[in-house]
Amino acid sequence: MDPNSNSSSETLRQEKQGFLDKALQRVKGIALRRNNSNKDHTTDDTTGSIRTPTSLQRQNSDRQSNMTSVFTDDISTIDDNSILFSEPPQKQSMMMSICVGVFVAVGGFLFGYDTGLINSITSMNYVKSHVAPNHDSFTAQQMSILVSFLSLGTFFGALTAPFISDSYGRKPTIIFSTIFIFSIGNSLQVGAGGITLLIVGRVISGIGIGAISAVVPLYQAEATHKSLRGAIISTYQWAITWGLLVSSAVSQGTHARNDASSYRIPIGLQYVWSSFLAIGMFFLPESPRYYVLKDKLDEAAKSLSFLRGVPVHDSGLLEELVEIKATYDYEASFGSSNFIDCFISSKSRPKQTLRMFTGIALQAFQQFSGINFIFYYGVNFFNKTGVSNSYLVSFITYAVNVVFNVPGLFFVEFFGRRKVLVVGGVIMTIANFIVAIVGCSLKTVAAAKVMIAFICLFIAAFSATWGGVVWVISAELYPLGVRSKCTAICAAANWLVNFICALITPYIVDTGSHTSSLGAKIFFIWGSLNAMGVIVVYLTVYETKGLTLEEIDELYIKSSTGVVSPKFNKDIRERALKFQYDPLQRLEDGKNTFVAKRNNFDDETPRNDFRNTISGEIDHSPNQKEVHSIPERVDIPTSTEILESPNKSSGMTVPVSPSLQDVPIPQTTEPAEIRTKYVDLGNGLGLNTYNRGPPSLSSDSSEDYTEDEIGGPSSQGDQSNRSTMNDINDYMARLIHSTSTASNTTDKFSGNQSTLRYHTASSHSDTTEEDSNLMDLGNGLALNAYNRGPPSILMNSSDEEANGGETSDNLNTAQDLAGMKERMAQFAQSYIDKRGGLEPETQSNILSTSLSVMADTNEHNNEILHSSEENATNQPVNENNDLK
């Protein structure tokens, strides 16, 4: 990988961190807050006081019952970040995003209907005899102007769209363009009795359609979840195909009429489609990213809540909002943007020149593919091939266009943008060349049927690939600060090339004076242009499948060319989401037990997989270790569930609810590289749960770097830090797999004699721990999450409260715990050294965070633990347990 790209990526992350912190503070103002009564039960972390199980129980109960959803700008009422991200995100519903995205695609239907309409109207006998100036037929020049001037209007409409959409919103722009601009143009066309008024009406309608074509894909991209973005934007092209088909069907039913209704009925029906879209938009939300653009975070949160189907205080929704806000603020810090900035690369817009070229080139090659030649002039062309019913053939081509757009909705997310465009372009090239060869060689009815068959193949390939994917890429490729302008430029490029093709095609194909009379030879031109488009796609298009709109910037920084972009796309997705894992995976390296892993890659996986647990019977006999049955995966018990259902199997009388609050991150002289989310595991360990990070001492340890990026600031990327962290994990694995030991102790609560064993799932004892819920923390660690169990050095470590602290803190394990903490202290010191020396107070904060007992243990346990550590300090650590 290019080291410069790695350096730029790292610099970008560092610079964005400050904006992430500021965005987090802003989002606090719209998050859940605790009532004053709840504050009375929280721990004063500054005094170091320890909460008892009773106070902890009361605090969690109050938190569950007293937090309410409010909007407020007074961020002082929210004490810490734990309110924002302490609870697992709820399962998001994709239904509303799908409905919104599909509905606004009606804008594409207007485009397709008007495009197909002119193809049929100019061939109607009544129109040729009453509207055409010579009352016989339209000349090549008249056809050229009549067809192309719609595209001229759309060109200007697309360029004006960003000014309206950035000033007043995406939603008002769509409403204004349909109910006013488009309807005015449509009225002129309905009332036209001659070619002049018909042309003027098409230009005005074109302005409305152009604005819609620039804003609808933009709205879809900004409102839709990333897992559906490609498919939803592709519905815009699908709606275009339906418009073409319906216009052909309507014209087929009216073309035989011998009065003005033959063309006025098809044109007048456009009032229905435009009114349907305009009225429906009143009930849809504004784009959340537009609200961020206008710094209206409360409205942005409400919009996201509507689109994602979760409450406004959901942690997953708030994290998404923080990311959107921080990315936009980072871009805005470089100043306002204009149309010129869309073509200039900068720190806030990496490879912007290439991105702009990619969007414009794709739109141009889409129009140069030859598709609009068939839809604009198909009826006339089929007439000249000897086909008896050209209207029927034209209708068939429209039907093929509709049908094959459906698989394209799935191809774009399943195969990715690059593969779909390359494969589709190759098929289109071959089909065009075959049509040209057959059309030039033979003049028979059989040859005409072969031509029609391969034209249908070309349309099928176009519809499933280039038709929708080009709009997807044009809508998602650009930073938020210039996104509306760039999308408008791409749409304008589409219409400009469309205008050129519509203007010159009659002169190229038709026979007569001042024409080239190419006929079927024009398909050689389309085939050659398709081949050029494939080359451009291969070299310039970056694979953006599965990335958020904000992650696309990182892709362009990391990847030097589009050819290698799929690798970096995979790296980014794996870092953020993790690829698909089996629900249960057995690690054979001797460092872990059977553990559950979340399927983070599949967005359709229910969100209750956020913390998976093992469910089913596991046979741990010496000769056979396998999972017998996994009926289902369930959530870790909630605070309320555990409070109501104490651990009866262990005789637990004082329940301890799980603490899912964030541990404050020590402030360093450098900003954290990425957001972190800490959970108190007890015994001096804090787990960074963000992106499945390992137990973390550094605030940026959740950052996953690829193997090519060794040298980054995280514990997973830095070679020396990674080695040290591996030592810690190896040590814990050694503890997990050490020989079972037992000590007979007396339960201080019940007075019963109990045997405490050193065992794991791989050395199961007779005392089955039915209530242990193991989670895979990665890197050889398994967490027993039931009742806040620490990393499962002991299978029954969650019973420490009920057993008077004798489980994990007895003298038999003191040396082991001391050795583990010694290694963590070494790692903390290496982290301090790496920072280049910090203030003494900062060093103390880091070391205390890594070594101190977390706040959720009781005073009794605290005393025993300190006593154990003192004993361990006076005894040398067993060399056999210290992994080299």
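Cβ coordinates are placed from backbone N, Cα and C, and glycine is handled just like the others.
So, quick note: what you're seeing has the original residues, none of the substitutions.
What you see is a predicted model, and the numbers here were worked out from it, not measured in a lab.
Cβ neighbour count for GLY112 (mutagenesis position): 27 (other Cβ atoms within 10 Å of its Cβ, all protein chains included). According to Swiss-Prot, the mutagenesis experiment GLY112 to Asp carries the following note: In SNF3-142.
DSSP classifies ARG229 (mutagenesis position) as helix under the three-state reduction. Around ARG229 (mutagenesis position), the same-chain residues at least 6 positions away in sequence with a Cβ under 8 Å from its Cβ are GLN220, ALA221, VAL472, GLU476. Listed in Swiss-Prot is the mutagenesis experiment ARG229 to Lys, annotated as follows: In SNF3-1; constitutively signaling glucose receptor.
Swiss-Prot documents VAL402 to Ile as a published mutagenesis change and attaches the note In SNF3-39. Neighbour density for VAL402 (mutagenesis position): within 10 A of its CB lie 20 other CB atoms from the protein chains shown.
Cβ environment of PHE462 (mutagenesis position): SER369, ILE371, ASN401, GLY424, MET428 lie under 8 Å away, each six or more residues apart in the same chain. Here the residue is the original one, but Swiss-Prot notes a mutagenesis experiment at this spot, PHE462 to Tyr: Decreases responsiveness to fructose.
Distance noted between the C-alpha atoms of VAL402 (mutagenesis position) and GLY112 (mutagenesis position) is 11 Å.
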